[in-house]
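In what follows, a single structure is set out as structure tokens and then discussed.
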Amino acid sequence: MDNSGKEAEAMALLAEAERKVKNSQSFFSGLFGGSSKIEEACEIYARAANMFKMAKNWSAAGNAFCQAAQLHLQLQSKHDAATCFVDAGNAFKKADPQEAINCLMRAIEIYTDMGRFTIAAKHHISIAEIYETELVDIEKAIAHYEQSADYYKGEESNSSANKCLLKVAGYAALLEQYQKAIDIYEQVGTNAMDSPLLKYSAKDYFFKAALCHFCIDMLNAKLAVQKYEELFPAFSDSRECKLMKKLLEAHEEQNVDSYTESVKEYDSISRLDQWLTTMLLRIKKTIQGDEEDLR
């Protein structure tokens, strides 16, 4: 069956679901189990939505899932309603990102009302990702990652909470909210130190915190590096700590060549990602005689 055939079938299912809803509101249905007709309508709306998905008509699929969700709410089937709102959100993602967010927020309201905070947290991440990639509103993405982290923390899912917080820190630093980023990197780094599995990553978090300090002020960065070495002696031997010390020295001497050379040397072994490149360029611009490139 081609897409137009699937769409025609979906439209027929929608009409059938609407008839069921209408019939459920009649006087006799009220006496003889109108709710079973509503249940049938829910099922038919979901079938129509899936048929629209097959036809790649994402908006129509989203709308049909929303209709099913509203009927589930009428029947007090909260869990089913939330599931349908999530399905609607996933369909709308492909056609109308803002509507996808609205549907996911409806699902989140239901899940939090039911005390299902882990699932609510997961959907806050989905919303954050839509703001990151589709709507490019980083402030709103940050807010949803923070909300997700809060819910995960409340449920003792600390590693999931930390993943969200690290996203917040990365974006906060790019938005020049350095203190916010520092607080998160230090908190996650300190927690990682105490875990045999995560210990190795602590140096990366302290390195990122030190770079944020450096963007505020060189003396800040110097004191931060000393603090991290005392707190986590393994940091002293890391390539990240050695790079920080070289960068501080180059900055103190206002030696842009030495700064660039140190970054190049580090990059030849550990490739710099976009975030590190941005931060290192910001610091480099504070050295006199700066050129625009790191390498």
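In case you wondered, yes, glycine gets a Cβ from its N, Cα and C as well.
Fair warning: this is a prediction, and the values are worked out from it, not measured in the lab.
Straight from Swiss-Prot, the features:
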MUTAGEN   Lys122 to Ala  Does not affect interaction with GNA12
MUTAGEN   Lys140 to Ala  Increases interaction with GNA12
CB contacts for Lys140 (mutagenesis position) [other CB atoms within 10 A, all chains]: 16
Cβ neighbours of Lys122 (mutagenesis position) where a neighbour is any other Cβ within 10 Å: 18
